[in-house]
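Okay, so here's the structure we're looking at.
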Amino acid sequence: MFTPLSSVTALLALSSAFLGAQAGCKPKNYGPEKPHGGNGGNRGSGNGNSTSKFIAKGYYTGWNSDDFKPEQVSWSKYTQLAYAFGIPTDSANFNLSLDASNAESLDPFVTAAHEHGVQVTLSVGGWTGSLHLSYAVANAQNRTTFVKTLVDFVVKHKLDGLDVDWQSPNKLGLPCNAINANDTANLLLFLQELRKDPVGAKMILSATGNIVPWTDANGNPSADVSAFGKVLDHVTPLLYDVWGSWSDSVGPNSPLNDTCAAPDKQQGSVVSAVAKWNKAGIPLEKIVLGVGAYGHAFSVNKTKAYVNGTKELAAYPPFNKDIHPKGDKWDDPAGVDPCGVATPDGGIFTFWGLIEHGYLNEDGSPKRPYRFDNCSRTAYAYNEEEQVMVSFDDAQAFKEKGAFIKSQGLGGFSVWNAGSDHKDILLDAIRSGAGLSK
């Protein structure tokens, strides 16, 4: 039986002590009755109580599979990979589409993973693929239909489970997403029904969240999500995109801590998110920390990029919101989102993109003006010629997040995404910090 920490303060105190120290430093195929267990010791428990094995997880983006093929995955360093994304295509039958994710790549990927003893889940939804999720769980009939759709898909493709990537129940993500005040309650009913299915009872079942627990019927972060912990094998708070082009200034993509920042710069962090999810009833060992192997680019004038009279990069400098820097070749180009709204270039640099574009050296060390922020424990790099600043996690940031995972007894990590690293610099760093071998 899980008993949450008595207060957020308890976890924050432990975390502060940790941060102070850091500052100084071939499975078989299966039929409907029995899901495949690529790494049997970490198979879903059927009641959400599988906590015995550290989870080293990564997302595999199907739309990038031509650039990042299964044979390029460092299989021995992962226990799970989530194939992104399966998208419900309508508000009636909730059929899944992988049209945007190279559907033909899924089965070969699953085969390759299982040959290496690694489990594969399908990530359902995503930021641009959650338009119909509210409908899919809105009533008993829809939930039953959606459960059947998902179970049939899992069986057909020999998957080990599902990752529900609905980041904003009862909270507007894309402007055309369906929302309902009862989204979070309905999501729980759906997950409970999925667990009652003979296949669903045995699969890995996880869900993503943000820096606060899912939104309740009153529009506030839920105070009690302990029932989710009974049906899910793990919850992954996505601790990235905390700052970006929507923010008032440049800021850390994934702050480890922000209690040392000015109050108006405290937008949430790894430390605060873990404390809030735990206080709301998710056991620490069921929290798998979502980390990002990429950074956000901002247009920052040279007169604002440095501390006055120095070559030290400034903290939280203003940026030009009218200029949207292009990222690397995996960046989302300017276009139209699923709602028909025009969108600019995404300004995203993968870790290898930072090397390819000259922000970092081949070994991940700084090549351009650089700052490691002692508060957020994240990195910044600046291209003076193009006047672009990028906030991101470097190897030190990943190592410290790994150490935090270990110190707090979390369930593991989940990196977005497996193909964004360079020569496993980040993957090795977080594994090292968590006490795992390279």
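One is the number of the first residue shown, and numbering goes on along the chain from there.
Glycine residues also receive a Cβ, built from the backbone N, Cα and C atoms like all the rest.
Annotated chitin binding site per Swiss-Prot: W416, in sequence order. DSSP assigns W416 (chitin binding site) to a strand in the three-state reduction. Note: W416 (chitin binding site) has non-local neighbours G58, Y59, L238, Y240, G290, V291, G292, A293, Y294, i.e. same-chain residues 6+ apart with C-beta under 8 A of its own C-beta.
The annotation domain 'GH18' is assigned in Swiss-Prot to 54-437.
Quoted from Swiss-Prot, the note attached to the mutagenesis of Q167 to E states: Recovers chitinase activity; when associated with M-238. When other Cβ atoms within 10 Å of the Cβ of Q167 (mutagenesis position) are tallied across all protein chains shown, the result is 21. According to DSSP, Q167 (mutagenesis position) sits in a coil region rather than a helix or strand.
Here the residue is the original one, while Swiss-Prot reports the published mutagenesis L238 to M with the comment Recovers chitinase activity; when associated with E-167.
Its Cβ taken as reference, L238 (mutagenesis position) is surrounded by 21 other Cβ atoms within 10 Å in the chains shown.
DSSP assigns L238 (mutagenesis position) to a strand.
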